[in-house]
Amino acid sequence: MTELLQWARHHWRRLSHGRAQGEDERPYNYASLLACGGKSSRTPRPAGKHRVVIPHLQCFKDEYERFSGTYVNNRIRTTKYTLLNFVPRNLFEQFHRAANLYFLFLVVLNWVPLVEAFQKEITMLPLVVVLTIIAIKDGLEDYRKYKIDKQINNLITKVYSRKEKKYIDCCWKNVTVGDFIRLSCNEIIPADMVLLFSTDPDGICHIETSGLDGESNLKQRQVVRGYTEQDSEVDPEKFSSRIECESPNNDLSRFRGFLEHANKERVGLSKENLLLRGCTIRNTEAVVGIVVYAGHETKAMLNNSGPRYKRSKLERRANTDVLWCVLLLIVMCLTGALGHGIWLSRYENMLFFNIPEPDGRVISPVLTGFYVFWTMIILLQVLIPISLYVSIEIVKLGQIYFIQSDVDFYNEKMDSTIQCRALNITEDLGQIQYLFSDKTGTLTENKMVFRRCSVAGFDYCHEENAKRLESYQEAVSEEEECTDTLGGSLSNMARPRAQGCRTVPSGPLGKPSAQLSGSTSAVGNGEGSGEVPHSRQAAFSSPMETDVVPDTRLLDKFSQLTPQLLTGLDGTAQSSPLETLYIMDFFIALAICNTVVVSAPNQPRQKIGLSSLGGMPIKSLEEIKNIFQKLSVRRSSSPSLASGKDSSSGTPCAFVSRISFFSRPKLSPPMEDESSQMDEIPQASNSACCTETEAQNRAVGLSVSSAEALSGPPPSASNLCYEAESPDEAALVYAARAYRCTLQSRTPEQVMVDFAALGSLTFQLLHILPFDSVRKRMSVVVRHPLSKQVVVYTKGADSVIMELLSVAASDGTNPEQQMIIRERTQRHLDEYAKRGLRTLCVAKKVMSDTEYAEWLRNHFLAETSIDNREELLVESAMRLENKLTLLGATGIEDRLQEGVPESIEALHQAGIKIWMLTGDKQETAVNIAYACKLLEPDDKLFILNTQSQDACGMLMSAILEELQKRAQVSPELASSRKNFPQPSDAQGQGRAGLVITGKTLEFALQESLQRQFLELTAWCQAVICCRATPLQKSEVVKLVRNHHHVLTLPIGDGANDVSMIQVADIGIGVSGQEGMQAVMASDFAISQFRHLSKLLLVHGHWCYTRLSNMILYFFYKNVAYVNLLFWYQFFCGFSGTSMTDYWVLIFFNLLFTSVPPIIYGVLEKDVSAETLLQLPELYRSGQRSEEYLPLTFWITLLDAFYQSLVCFFVPYFTYQGSDIDIFTFGNPLNTAALFIILLHLVIESKSLTWIHMLVTVGSILSYFFFALAFGALCVTCNPPSNPYGIMRKHMLDPVFYLVCVLTTFVALLPRFLYRVLQGSVFPSPVLRAKYFDRLPPEERAEALKRWRGTAKVNHVASKHASQSAAMSGRPTPGSSAVLAMKSATVSTVEQSTRETALDRGCSEPGASKMTGSSAS
């Protein structure tokens, strides 16, 4: 509710929050109180002057005061007001709204005696009431924020005191930059701090960042390099270094700086060393850090931008019409002024009408007319709908409530429903014309399953794994069923007590329980400590993803990897085949080339609720930790490993000298046809005795035979939990584990991998070069434990890896063999992509120590740089990632989500043009497009894949010419069109699809080709942009939106989709497995793509229709009622006199006629949800804005003028010649106007419920009750008028009832006849669909069938006509490529048949070659 209140005042709050440093206030989002936001929705602030952080110690006192003492403390203040400034500041903010200023001007104007229209005090009442209500609401909200701020600021943490020389309890608000802070497990980090110590022996700290980015997976942060090898906790008194870093900014993914020791030695700092405010320490007993940013300068607080404000298309249209109403008001007031001047001129000589001023002066008619103009402004002010904007906001809140209450949006597996984060653009959901969708995680499940691989040029189909996936169904475990039976989700169960950070044994089944989803209660000290904490389950760890079935051929080859084979000391004449060593390196790369965190599956992750923070002393956690230290068993130590240090003992030189990983062995191909292409390589002569071999086996921990090891998974593998940042990494690690190459542990210094036949090997981790969208790859630099060589393992997109391969390999193969491997792998990659698999290439590089030292020196300079660090690091990575040796490729399957094809088809029928923007390769994207029905088998597909900008322009011209011929439109006629063809125009042209690659898209986005590109895409129903970067995605959305002037809707699930989500009219985030960045940046968040169809086709249609008609109704009722006052001016000399008491005039719009349109705007349903989903083409009415066109607005005003004429002159002629007074004449006018206005809404309503009727009758009764009470009790409220008994007298007069009935009938007759004729003679598609809802089920089904059949026949006929026209023309340069692509992509059934045949052929000799040639 707080967010709703914040949004209502967001547009004027921005102008008054620019305060400095600790006292500045920013809009606050209480959804994430401690973290204050998610992924930054604003452009990162440029770092200006660098920040120098000096330790808060006695020895640095003077320097500290000069630097760190000038920074803000950790106190936060999100309140806006104080007791002294509340009234003036709140009024200042409220008067930033133009409507409030307008009515304030009218109040002041009414205090001018010459233009006064009503009693002065009365005119102030409406504005005062509105301002008071909003002020009370703002005050209560601000007081609530004050209490929460106070609670947070008074939280306790451990801060090192330079006076007491120890850590003491200190409030968060007193923490300053330079303080040393000690945190325990499960504590929330109070400020941004650099990690200096961790109790973990490897210098690792685990944190949970769900408050920042929504990701529940644990993240690793590491101690600053040089502080890892500490035997004891860091002593602040011995800390003699200083920190220099960038100025505070809101970029959560970046931290640049360095730590400079007393000897001027520098150590680079990155985000891996930074603990952010709002995160929680997990699985680490204690950490120590130094504060670098505090309070409002922390990254979390800088990301707290509050709710974003967007204006909908309908709101912009309404604002334009408000200006037309202002113009109409001015015209009516000018008419009144001129009329009064003319009237006075006619009676200038008659003193009865020309009364002089008290001083005897006579005012000229011209000046009097000027005064009357302003009097008329006050009198007719209601023409500007003051209650319109308030009513719109109330209606939108009601619409949001019903959207969020729709059970069809509930995802039972994720226990989540739709989130409406933008509250003012619901109606735009009904007018979307372009949809931009990510692929992975949006259209697909984002459950990456290892499907196939290619190693050393040989394809491995994994047939058994394919069969498992086809028949796989995730079964609910007995434990989960029991949980559901006992009380639903864990969030609804009693919270377990907080536990220590040591490992707790898992349950009897050995399966991890669901992760805790709620906050725990405060740590108690009562009994019942026997509660077992629920264990957590990592993401990307469902059985479908983890249970990989190995390929038997590949497993047989990998089983040849024995200690004797590696060392060449088996006493035989054979040497190890090169292919086996390729396989070994391939799986090593899969296991270690990632950032996967390895942990036990049953480690508890307790959460601390805000309600318990204030009363939870730190010593409670310490007591619980001590209990578990006494009760738990020490972590079992790993077996003896061959780390870089250990393996050098003994006689390593002799051992390593005899190992030749790439020492000219020969390939041993399994297929005859492929083996003929590879030359044999001379053997290496190696010999040794058995005794030496056994010693070496013991040195590397090889204690089991390969046959025994391969018979089952390693004993410890089932106890490991992999937490990956992306599902691809997890899938590759699980695939390596399936081949008994198990990632056992990872620290900042080393990675341990367990081989079935070799035991555990420890790789010294030298560097990790993370993935980025520029390089499209990641690498790890390790020192091999056996060869002692520096090896670079790289994985990434095939488009970039293939360009980085070395011509002359250093592994004993000649260039011809490398070329054969490369060509085979490329054929396999193309085949994988055509099957819709996600592809990656794996490569390696061996470096000498000299080469590595030279690269390291340059890389160190990049790491310690603050300015341009990202660019320098990319350049350094590119210097390393070259001259690679290709090891193989992987194909990972990511299945479509349930209901995606049906949703895509429905959105197509709704006239929405859909673009797929993906980073995958072309073949994969096209295959998924066919699978999800974005493309149909008979669609004409055009491919844009060029290497130059000129070629791109020529190809686009050729494709455009072909499309124009297919549409039977000459190029001259097409080029003469001012506007591009819209989606609805393309229905009769035959469907066309366009595929464009990332590099070609870069050319197309150039200014010289933008218009041509947009014109081409406007002719296509579907566009696929593959290999697109996040920046290109946002540029495409902006280009289409700005040039076509259409409403755009991007949808995505990952951080790479945030940019395009933010630049569009409506952004949709999918809450998937890649964190919550997209959700936090979106306007609406859903859990599955199929929910989008109902959100747009049903709720979008309803919201647009309701709000459009409600806005038109407000204009109608205000114009109709104000014109009664205007027509009366013709009979009172345009004097600005009202025939209605001002109290009635005020409440007529604010009370008697305001509630029914609000109910209409919330509950109106022109067509049922079932019909809207079955007939998606009804959505096109919203795209064409049929409910609210400019013509509709002016027709509504003309109808209002007509009804006001009838409402005025029927009573006028009825009472003409009678002796009734002015207010007695005005009473039947008001009563008839009330009936006309309320019944007008009844005629416009498509679905009347008991709520509609109750509100309508209630409005009428409240009017009569008020009129009777006012006439009896408020006789002298508005002197000199006397309303005593007016309504009572009229209710006793039959003529009054006759006048009201006759007036209402005559006024509404044209509107009623128009609606009758519209529904019977020329019904719109929406009205026809409305009739279907009234039919019995059998007749309704038959009617819908006829509707769809007619639409299908028309569509097929138009398609056949366009295809015949296309066949008569000459083919374009792109058509041959299209035919090739279409021939390679078939329907779903044919594709499954072909895949089965390929799988069978893959296991037979010679089949791989045949498959590769056919694919090429």
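Please read every residue number as a count from 1 along the shown chain.
Using N, Cα and C of the backbone, Cβ positions are placed for all residues, glycine too.
Here's what Swiss-Prot has on this protein:
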type     : residues                                                                                           : note
ACT_SITE : Asp438                                                                                             : active site, 4-aspartylphosphate intermediate
BINDING  : 438-440, Glu729, Phe771, Lys795, Arg838, 918-920, 993-1000, Arg1027, Lys1033, 1056-1057, 1361-1368 : ATP binding site
BINDING  : Asp438, Thr440, Asp1053, Asp1057                                                                   : Mg(2+) binding site
VARIANT  : Val700 to Ala                                                                                      : In strain: CAST, MAI, MBT and PWK
VARIANT  : Ser716 to Leu                                                                                      : In strain: CAST, MAI, MBT and PWK
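If you check the binding-site residues Phe771, Gly919, Val995, Lys999, Asn1056 against Thr440 (Mg(2+) binding site), the ones with a Cα inside 10 Å of its Cα are Gly919. Ranked by CA distance from Gly919 (ATP binding site), the recorded positions Asp438, Asp1053, Asp1057 have Asp438 at the top as the closest. A separation of roughly 24 Å, to the nearest angstrom, links the Cα atoms of Lys999 (ATP binding site) and Asp1053 (Mg(2+) binding site). For the residue listed as 'active site, 4-aspartylphosphate intermediate', the nearest of the binding-site residues Phe771, Asn1056, Asp1057 in terms of C-alpha separation is Asp1057. In the three-state DSSP reading, Val995 (ATP binding site) counts as strand. Most buried of the recorded positions Asp438, Asp1053, judged by other Cβ atoms within 10 Å, is Asp1053.
In this structure, Thr440 (Mg(2+) binding site) belongs to neither helix nor strand by DSSP; it is coil. Classification of Asp1057 (Mg(2+) binding site) by DSSP places it within a helix. Between the listed binding-site residues, namely Thr440, Asn1056, the fewest other CB atoms within 10 angstroms of a CB are found at Asn1056. Taking the Cα atom of each, Phe771 (ATP binding site) and Asp1057 (Mg(2+) binding site) are about 16 angstrom apart. Asp1053 (Mg(2+) binding site) sits 22 Å from Val995 (ATP binding site), taking the Cα positions as reference. Each residue contributes its Cα atom, and for Val995 (ATP binding site) and Asp1057 (Mg(2+) binding site) those atoms are 20 Å apart.
Other C-beta atoms found within 10 angstroms of the C-beta of Asp1057 (Mg(2+) binding site) number 31, with every protein chain shown included.
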